[in-house]
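Below is one structure, written out as structure tokens; comments come after it.
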Amino acid sequence: MVVMAPRTLFLLLSGALTLTETWAGSHSMRYFSAAVSRPGRGEPRFIAMGYVDDTQFVRFDSDSACPRMEPRAPWVEQEGPEYWEEETRNTKAHAQTDRMNLQTLRGYYNQSEASSHTLQWMIGCDLGSDGRLLRGYEQYAYDGKDYLALNEDLRSWTAADTAAQISKRKCEAANVAEQRRAYLEGTCVEWLHRYLENGKEMLQRADPPKTHVTHHPVFDYEATLRCWALGFYPAEIILTWQRDGEDQTQDVELVETRPAGDGTFQKWAAVVVPSGEEQRYTCHVQHEGLPEPLMLRWKQSSLPTIPIMGIVAGLVVLAAVVTGAAVAAVLWRKKSSD
């Protein structure tokens with residue numbers, strides 16, 4: 001595996017990258033990339049994205065008519081032309097490096113040139129509530145599996161298998177961990193602070209969820225209660241069901257938090273209950289935008305099943321659109337909070 005030079009890591013001008021949120025809580029900044037080979041159809045596609053907290057602020061796609069790092073949030077549009085030229089130049093260099101890495105890894109694993117493969121990468125830093133570095137991280141995945149990760153001490157690496165051991169030794173010989181540590185402890189933190197200040201109206205807000213419970217008969221003897229949380233930011237939220245005050249884990253379905261397409265998020269949790277016992281069940285919602293946790297019960301005046309099913313269908317379509325736009329660059333976010 002080719003070792004990346006520090007300047008190919010999206011290092012912005014003389015700044016840094018980090019995450020988002022209010023100073024009342026933690027914030028993070030992460031960059032994701034994915035290089036996907038496509039035998040017989042030209043060079044591998046490369047996509048990269050940057051996030052502050054839950055907000056995407058930059059994006060690059062090598063398949064664009066004019067590939068450049070582009071803004072995805074209004075508060076980053078104020079950066080000058082030198083910023084965007086530097087971002088684009090570094091991202092293109094990163095793309096070329098990862099294309100070479102794909103070839104190298106295919107050789108490590110003795111794989112055919114006819115098959116498609118994916119190399120994913122993530123780097124980022126978290127700030128604590130005091131605005132200081134909480135943790136930094138860098139991770140690689142190959143074909144959806146862990147490959148190489150920078151350890152929490154920012155001085156050593158963990159290799160997932162024998163092939164990754166080769167890359168680990170190369171990184172150690174080139175003192176890559178020292179370069180990453182300097183970036184994560186300095187540049188990343190500095191730029192995260194800058195982004196949080198420039199985008200504070202958007203990034204340091206807390207929009208509470210709009211909540212309700214719907215009822216969906218399954219059979220004559222049971223029904224599904226679905227607890228909805230809509231239009232909230234940031235994305236972190238907790239939905240739980242209780243029966244007579246005791247947490248329920250069986251027969252509970254919980255979907256992943258989904259973007260709503262307007263900068264907010266959506267989520268629901270459902271539980272199957274015996275017909276006639278609906279009032280014994282309560283949904284509990286915790287979110288930083290709420291002054292205190294909410295407790296909800298189903299009311300027979302709640303919206304009927306048909307409109308809710310329309311919302312479900314809309315969420316499914318929305319999730320598919322968002323996933324298609326993000327491609328593989330956001331498929332792998334494992335260990336980011338380890």
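Each Cβ is built from the backbone N, Cα and C atoms, and glycine gets one as well.
Although substitutions are noted, the structure shown does not include any of them.
Quick look at what Swiss-Prot annotates:
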type    : residues                                                                     : note
BINDING : Tyr31, His94, Asn101, Tyr108, Ser167, Lys170, Gln179, Arg180, Tyr183, Tyr195 : peptide antigen binding site
DOMAIN  : 209-299                                                                      : domain 'Ig-like C1-type'
MUTAGEN : Cys66 to Ser                                                                 : Abolishes homodimerization and homotrimerization. Decreases functional interaction with LILRB1. Does not affect homodimerization of isoform 2 and its binding to LILRB2
MUTAGEN : Glu138 to His                                                                : Enables TAPBP-independent transport to the cell surface
MUTAGEN : Glu138 to Gln                                                                : Decreases TAPBP-dependent transport to the cell surface
MUTAGEN : Cys171 to Ser                                                                : Abolishes homodimerization. Decreases functional interaction with LILRB1
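The Cβ of Asn101 (peptide antigen binding site) has 22 neighbouring Cβ atoms from other residues within 10 Å, across all protein chains displayed. Mapped onto DSSP classes, the domain 'Ig-like C1-type' (209-299) shows 3 helix, 54 strand, 34 coil.
Within 10 Å of the Cβ of Ser167 (peptide antigen binding site) there are 24 other Cβ atoms, across all protein chains. Residues Tyr31, His94, Asn101, Tyr108, Ser167, Lys170, Gln179, Arg180, Tyr183, Tyr195 are recorded as binding peptide antigen; their most distant pair of Cα atoms lies 39 Å apart. Taking the Cα atom of each, Asn101 (peptide antigen binding site) and Cys171 (mutagenesis position) are about 13 angstrom apart.
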